[in-house]
Amino acid sequence: MNILAPVRRDRVLAELPQCLKKEAALHVRKDFHPRVTCACQEHRTGTVGFKISKVIVVGDLSVGKTCLINRFCKDTFDKNYKATIGVDFEMERFEVLGVPFSLQLWDTAGQERFKCIASTYYRGAQAIIIVFNLNDVASLEHTKQWLTDALKENDPSNVLLFLVGSKKDLSTPAQYSLMEKDALKVAQEIKAEYWAVSSLTGENVREFFFRVAALTFEANVLADVEKSGARHIADVVRINSDDKNLYLTASKKKATCCP
């Protein structure tokens with residue numbers, strides 16, 4: 001019995017969402033990795049469709065982490081600021097290339113007094129979203145420390161990084177241009193994909209989370225295909241080894257029976 005709710009029509013991804021800036025992207029391919037497309041077409045995605053991928057959202061107090069999540073998950077924007085106490089999370093279900101895929105978006109507190117509590121929930125993340133305020137240089141400078149703290153609980157080689165500038169609607173074109181240069185530099189240094197969004201207007205929010213879902217899905221399928229291939233090779237080696245042992249055993253038996 002399927003206990004999961006059906007995937008919403010606006011959460012179906014048949015193509016790879018593109019990056020915002022090619023100079024600060026995790027990759028610039030126009031399509032999903034060929035091995036991922038092939039695995040989906042041949043229904044060889046293993047347990048990917050049954051897994052829940054964890055995404056943590058970190059950043060300074062009041063940079064707009066909760067508003068970002070709420071705009072995507074609930075299509076709402078609350079002008080009355082309420083600080084997140086500890087952690088909270090939302091579950092979002094997608095269908096990517098015909099395969100069900102779930103993201104668990106963890107909204108963590110930016111307040112120093114809740115940092116220890118929030119950090120206990122960092123472990124096991126497959127993607128880390130570091131949010132800063134496009135109108136606050138200090139919040140951008142603090143992103144590296146947020147990343148350092150998050151990576152203490154995760155393997156840097158197995159996690160996707162996204163650097164997201166929020167409150168774009170409050171920036172003038174000139175202000176945004178200056179901040180974007182600095183943000184792109186930081187994104188390149190930490191090997192993160194850069195995005196600029198507005199939770200108030202919704203600008204780039206949907207596109208951003210679709211990109212997160214697609215790249216996380218792609219990474220999961222590639223990892224599963226790789227594991228399946230490794231298991232297959234191990235089985236072949238084991239079978240060949242067993243065959244060889246059987247041959248040697250038979251030869252020994254034959255030798256002992258000969259005069």
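Yeah, the Cβs are placed from backbone N, Cα and C, and that goes for glycine too.
According to Swiss-Prot, the protein carries these features:
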BINDING   SER62, VAL63, GLY64, LYS65, THR66, ASP78, TYR81, THR84, GLY110, LYS167, ASP169, SER198  GTP binding site
BINDING   THR66, THR84, ASP107  Mg(2+) binding site
MUTAGEN   THR66 to Asn  Fails to rescue loss of ciliogenesis in RAB34-deficient fibroblasts. Does not localize to cilia
MUTAGEN   LYS82 to Tyr  Does not abolish interaction with RILP and localization to the peri-Golgi region
MUTAGEN   LYS82 to Gln  Abolishes interaction with RILP and localization to the peri-Golgi region
MUTAGEN   GLN111 to Leu  Able to rescue loss of ciliogenesis in RAB34-deficient fibroblasts. Unchanged localization to cilium
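This view paints the features noted in Swiss-Prot onto the structure.
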| residue | record | Cβ contacts under 8 Å, 6 or more apart |
| --- | --- | --- |
| GLY64 | GTP binding site | VAL131, ASN133, SER166, LYS167, SER199 |
| THR66 | mutagenesis position | LYS82, THR84, ASP88, ASP107 |
| ASP169 | GTP binding site | SER198, LEU200, THR201, GLU203 |
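Other than the site residues THR66, THR84, ASP107, same-chain residues with C-beta atoms no more than 8 angstroms from the centre of those residues' C-beta atoms, the Mg(2+) site, are VAL57, LYS65, ILE69, VAL87, ASP88, THR108, ALA109. Within 10 Å of the C-beta of THR84 (Mg(2+) binding site) we count 18 further C-beta atoms, all protein chains included. The candidate set comprises the recorded positions SER62, LYS82, ASP107. Of these, ASP107 has the most other Cβ atoms within 10 Å. Following the DSSP three-state reduction, the secondary structure of ASP107 (Mg(2+) binding site) is strand.
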